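Everything on this sheet refers to the single structure shown next.
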Amino acid sequence: MNQKAVILDEQAIRRALTRIAHEMIERNKGMNNCILVGIKTRGIYLAKRLAERIEQIEGNPVTVGEIDITLYRDDLSKKTSNDEPLVKGADIPVDITDQKVILVDDVLYTGRTVRAGMDALVDVGRPSSIQLAVLVDRGHRELPIRADYIGKNIPTSKSEKVMVQLDEVDQNDLVAIYENE
């Protein structure tokens, strides 16, 4: 794959997350009864970064959980090498029933990952609402899903790939578009 363009560098990612944190606080009139839940892998780190920013702004900690949606994906025909579904589940430290859950992911594309995330959340509890925050929305939805908080809208073609790199995983903060060869 050839890198076509850098969309967000470290500073732009930091700014986008700070703006999203402010939008969350404003929309929810504070963050009481709100839980951030990151979708594995990069969504977890984005949720943690958002929680840090919200705590800096509001002065109160925000609960962060994580979910692994592998079992819930409808577009993965084989989950493991022996054809058994891979069950990871959720690690959410509090009951989400009657709480506002903000699902956090890195890239919104077809909507299938988010749908799987919502399925996983409903298996854990019944939140009063589910909101969606993404660092990048690249379009090309296959399901009627829309993000409530978006770091950056990036129009792409289906032949392009948007890659998010985060320091916690990739030792670098960067969002770039790559062209498939």
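Note: Cβ is positioned from N, Cα and C throughout, glycine not excepted.
Those substitutions? Not in this structure, it's all original residues.
Recorded in Swiss-Prot as a mutagenesis result, R15 to Q carries the remark: No effect on ability to regulate the pyr operon; no effect on uprtase activity. Swiss-Prot documents T18 to A as a published mutagenesis change and attaches the note No effect on ability to regulate the pyr operon only in presence of excess pyrimidines; reduced affinity for RNA; no effect on UPRTase activity. The annotation that Swiss-Prot gives for the mutagenesis experiment H22 to A reads: Loss of ability to regulate the pyr operon and to bind to RNA; no effect on UPRTase activity. Looking at Swiss-Prot, the entry for mutagenesis of R27 to Q says: No effect on ability to regulate the pyr operon only in presence of excess pyrimidines; reduced affinity for RNA; no effect on UPRTase activity. Annotation of the mutagenesis experiment T41 to I in Swiss-Prot: Reduced ability to regulate the pyr operon; reduced affinity for RNA; loss of UPRTase activity. As annotated by Swiss-Prot, substrate binding site applies to T41, R42, D105, D106, V107, L108, Y109, T110, G111, R112, T113, R138, V162. Record note (Swiss-Prot), mutagenesis R141 to Q: Loss of ability to regulate the pyr operon; highly reduced affinity for RNA; no effect on UPRTase activity. The unchanged residue is displayed. For the mutagenesis experiment R146 to Q, the note given by Swiss-Prot reads: Reduced ability to regulate the pyr operon, and loss of ability to bind to RNA; no effect on UPRTase activity.
What Swiss-Prot annotates, mapped onto the structure for a quick look.
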| residue | record | DSSP class |
| --- | --- | --- |
| R15 | mutagenesis position | helix |
| R27 | mutagenesis position | helix |
| T41 | mutagenesis position | coil |
| V107 | substrate binding site | strand |
| R141 | mutagenesis position | coil |
| R146 | mutagenesis position | coil |
| V162 | substrate binding site | strand |
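For V107 (substrate binding site), the nearest neighbour among the mutagenesis positions T18, H22, R141, judged by Cα separation, is R141. D105 (substrate binding site) is 17 Å away from H22 (mutagenesis position) when you measure Cα to Cα. Considering only the mutagenesis positions T18, R27, T41, R141, R146, Y109 (substrate binding site) has R141 as its nearest partner by CA-CA distance. When the Cα positions of T41, R42, D105, D106, V107, L108, Y109, T110, G111, R112, T113, R138, V162 are compared pair by pair, the longest gap among these substrate-binding residues is 18 Å. Using CA atoms as reference points, the binding-site residues D105, G111, T113, V162 were checked against T41 (mutagenesis position), and the closest is D105. Cα-Cα distances to R146 (mutagenesis position) place G111 within 10 Å, out of the binding-site residues D105, G111, T113, V162. Within the set of mutagenesis positions R15, T18, R27, R141, the entry lying nearest in space to T113 (substrate binding site) is R141 (CA atoms).
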